[in-house]
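Everything below concerns the one structure shown next.
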Amino acid sequence: MSARPEPQPGSERNATEPLPSHLDPTTYPRTLTTTHGPTSIPLHLELTYHTLSPTTALQHVSSPSSGANILFLGTTRDTFDDRPVARLSYTSYPALALKSLHKISSEAVEKFGLNGVYIAHRLGEVPVGEASIVVAVGAGHRGEAWRGAEWVLEVVKERVEVWKREEFVDGGMEWRENRERDGFGKLKTKKEDSR
């Protein structure tokens, strides 16, 4: 992925102009809470500038029919490729991202027989040690829940319109797509990344 272009002279925003709604933190969280299928499986999808709550995520997917509830928190590490990280910053195309999250969660319900799906992604600055994504799923049994949660996470990183800027302690920064690396942190080859 190429770096984002630098603003052209004269294109800077006037501080008194309002931000577009997709960049204005006061218009968030952007949420979609809905159900899937004839049995009304609960789906909660969220983009937010606020701290993520694991408890809230588990409350959304827990049910009497769920014998297994899986929770994943993705947190900001203090290094990336041996460079000390100051923070991450995320941006998104919210309307498209929520549409993608809805499609992914609906696919997961069908594919793994899940009883509930909760996906929340932070936007803006996320300091070291704080969560940038939470995925929670409920299912009748642990096998479906484990596989479903991992599948949801990997597909979210691959498909959803959220971009990450890594800001380093030395002052440098890099824009990245989440799909550039696999679940073990290894760079994907072009062949692996062709979709």
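Every residue, even glycine, has its Cβ placed from backbone N, Cα and C.
Listed in Swiss-Prot:
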| type | residues | note |
| --- | --- | --- |
| MUTAGEN | GLY74 to Asp | In cnxH89; impairs molybdopterin biosynthesis |
| MUTAGEN | ALA108 to Thr | In cnxH35/cnxH36; impairs molybdopterin biosynthesis |
| BINDING | HIS141, ARG142, LYS157, LYS164, ARG165, GLU166 | substrate binding site |
| MUTAGEN | GLY148 to Asp | In cnxH604; impairs molybdopterin biosynthesis |
| MUTAGEN | GLU166 to Lys | In cnxH43; impairs molybdopterin biosynthesis |
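Everything Swiss-Prot records as a feature, shown here on the structure.
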residue	record	Cβ contacts under 8 Å, 6 or more apart
GLY74	mutagenesis position	ALA131, SER132, ILE133, VAL134, LEU153
ALA108	mutagenesis position	LEU114, VAL117, VAL137, GLY148, TRP151, VAL152, VAL155
HIS141	substrate binding site	GLY67, ALA68
ARG142	substrate binding site	GLY67, ALA68, ILE70
ARG165	substrate binding site	LEU88, SER89, TYR90, THR91, MET173, GLU174, TRP175, ARG176
GLU166	mutagenesis position	PHE80, VAL85, LEU88, MET173, GLU174, ARG176
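The record assigns HIS141, ARG142, LYS157, LYS164, ARG165, GLU166 to the substrate binding site, and the maximum Cα to Cα distance across that set is 37 Å. Using a 10 Å Cβ-Cβ cutoff, GLY148 (mutagenesis position) registers 25 neighbours. In this structure, GLY74 (mutagenesis position) is part of a beta strand by DSSP.
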